[in-house]
Amino acid sequence: MQLQFRSWMLAALTLLVVFLIFADISEIEEEIGNSGGRGTIRSAVNSLHSKSNRAEVVINGSSSPAVVDRSNESIKHNIQPASSKWRHNQTLSLRIRKQILKFLDAEKDISVLKGTLKPGDIIHYIFDRDSTMNVSQNLYELLPRTSPLKNKHFGTCAIVGNSGVLLNSGCGQEIDAHSFVIRCNLAPVQEYARDVGLKTDLVTMNPSVIQRAFEDLVNATWREKLLQRLHSLNGSILWIPAFMARGGKERVEWVNELILKHHVNVRTAYPSLRLLHAVRGYWLTNKVHIKRPTTGLLMYTLATRFCKQIYLYGFWPFPLDQNQNPVKYHYYDSLKYGYTSQASPHTMPLEFKALKSLHEQGALKLTVGQCDGAT
């Protein structure tokens with residue numbers, strides 16, 4: 001009788017956990033829907049659930065959700081100058097790596113591999129799960145056979161965000177000195193080299209970049225501009241989230257076609273279907289209540305797998321710097337701040353608060369001003 005009672009209790013608890021998980025997923029799907037998406041792919045959710053062991057909280061000490069006052073946040077997020085003492089906390093970094101491995105393995109999840117798909121296979125979009133795409137021949141040709149980061153380990157990694165706080169930072173030389181440099185969304189580097197550096201080992205490319213930065217390739221001039229940018233990568237990893245939303249399908253195919261037609265020397269990677277929700281699951285477990293992780297946070301989470309020390313540059317989601325000077329949203333364009341909108345899928349100030357906490361504990365180095373030696 002006692003055994004039967006325990007069995008019923010276990011079954012009830014299991015149902016409760018499943019209900020709470022799907023309630024959370026429904027909430028994020030509704031939020032994403034407000035910004036143009038529809039939801040998450042079931043297979044990705046199921047895969048995440050199979051690995052989501054609870055991790056030890058090391059980011060937010062409070063058990064309650066972090067609340068961010070957006071009135072004048074840059075004042076509250078002052079970080080010591082680059083020249084001040086910062087020491088890497090190797091113990092904490094290793095603990096975070098082990099925690100993240102309970103949710104995902106960056107070596108595997110960084111890209112779908114050729115052996116797992118074939119031309120014509122049907123894939124449900126992560127944010128438009130009622131919509132599907134067929135794996136094209138071009139996409140299949142560009143899928144890697146093995147992970148581009150298989151057995152890779154680096155002493156120091158730089159992750160370069162795109163905030164205007166990089167302007168006049170003089171961080172280019174310091175960034176280029178790192179073992180592995182990650183950049184976001186094909187951001188231009190040549191004309192900003194003094195502040196952002198030139199070295200690129202991995203660069204992300206959201207499909208929306210083709211619309212925003214290359215005018216949807218409306219003519220030969222814009223196609224040539226994109227082609228030049230791709231050629232400049234010269235063997236780097238080009239990380240394209242191809243399976244997120246239906247709206248990116250044509251743009252991904254355009255880029256794939258250009259790469260193949262012009263024999264561009266890049267190593268393409270297309271993140272796994274479960275990656276985004278696995279990353280979000282890790283941060284939620286650590287009480288960082290993000291809606292959808294930004295590219296920068298995704299890259300940091302992945303980098304913990306293969307980087308001993310991680311240095312962040314250009315992560316600053318506020319319109320004023322620490323001295324109350326105006327800061328451009330991106331260092332290279334005139335895009336406006338949009339994270340305060342209810343429709344925005346991102347919670348950048350909340351992410352920054354978590355990263356700042358990790359900086360203060362020595363798990364990562366966050367540079368938001370001038371670099372050492374900058375003049």
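The backbone N, Cα and C atoms fix where each Cβ goes, glycine too.
Just so you know, the substitutions we noted aren't modelled in this structure.
One entry in Swiss-Prot concerns the mutagenesis experiment Asn72 to Ser. Its note says: Does not affect autopolysialylation. According to Swiss-Prot, the mutagenesis experiment Asn89 to Gln carries this note: Loss of autopolysialylation; when associated with Q-219 and Q-234. Loss of polysialylation activity; when associated with Q-89 and Q-219. Quoted from Swiss-Prot, the note on the mutagenesis of Asn134 to Ser is: Does not affect autopolysialylation. The CMP-N-acetyl-beta-neuraminate binding site annotation in Swiss-Prot covers Asn162, Asn185, Thr294, Thr295, Gly296, Trp316, Tyr329, His330, and the record cites similarity to another entry as its basis. According to Swiss-Prot, the mutagenesis experiment Asn219 to Ser carries the following note: Decreases autopolysialylation. Does not affect localization at Golgi apparatus. Increases cell surface autopolysialylated protein at cell surface. Loss of autopolysialylation; when associated with S-89 and S-234. Does not affect NCAM1 polysialylation activity. Quoted from Swiss-Prot, the note on mutagenesis experiment Asn234 to Gln is: Loss of autopolysialylation; when associted with Q-89 and Q-219. Loss of polysialylation activity; when associated with Q-89 and Q-219. What Swiss-Prot lists as active site, proton donor/acceptor is His346, and the listing cites similarity to another entry.
With Asn219 (mutagenesis position) as the anchor, the candidate binding-site residues are Thr294, Tyr329, His330, and the one with the nearest CA is His330. Looking only at the recorded positions Asn89, Asn185, Asn234, Thr295, the densest Cβ neighbourhood within 10 Å occurs at Thr295. In the three-state DSSP reading, His330 (CMP-N-acetyl-beta-neuraminate binding site) counts as coil. Pairwise Cα distances among Asn162, Asn185, Thr294, Thr295, Gly296, Trp316, Tyr329, His330, the recorded CMP-N-acetyl-beta-neuraminate-binding residues, top out at 16 Å. For the pair Gly296 (CMP-N-acetyl-beta-neuraminate binding site) and Asn134 (mutagenesis position), the Cα-Cα distance reads 29 Å.
Summary for the binding-site residues Trp316, Tyr329: the Cβ-based neighbour count within 10 Å is maximal at Trp316.
Here the candidates are the mutagenesis positions Asn89, Asn134, Asn234. The one whose C-alpha lies nearest to that of Thr295 (CMP-N-acetyl-beta-neuraminate binding site) is Asn234. Listed recorded positions: Asn134, Asn162, Asn219, Thr294; maximum Cβ neighbour count within 10 Å falls on Asn162. DSSP assigns Asn134 (mutagenesis position) to a strand segment in the three-state reduction.
Nearest in space to Asn89 (mutagenesis position), taking C-alpha to C-alpha distance over the recorded positions Asn134, Asn162, Tyr329, is Asn162.
Under a cutoff of 8 A between CB atoms, and with a sequence separation of 6+ in the same chain, the neighbours of His330 (CMP-N-acetyl-beta-neuraminate binding site) are Asn162, Ser163, Gly164, Ala187. In the three-state DSSP scheme, Thr295 (CMP-N-acetyl-beta-neuraminate binding site) falls into the helix class. Between Tyr329 (CMP-N-acetyl-beta-neuraminate binding site) and Asn234 (mutagenesis position), the C-alpha separation comes to 28 Å. Each residue in Gly161, Ser163, Cys184, Gly314, Phe315 lies on the same chain as Asn162, Asn185, Thr294, Thr295, Gly296, Trp316, Tyr329, His330 and has a C-beta within 8 Å of the C-beta centroid of that CMP-N-acetyl-beta-neuraminate site, without being one of the site residues.
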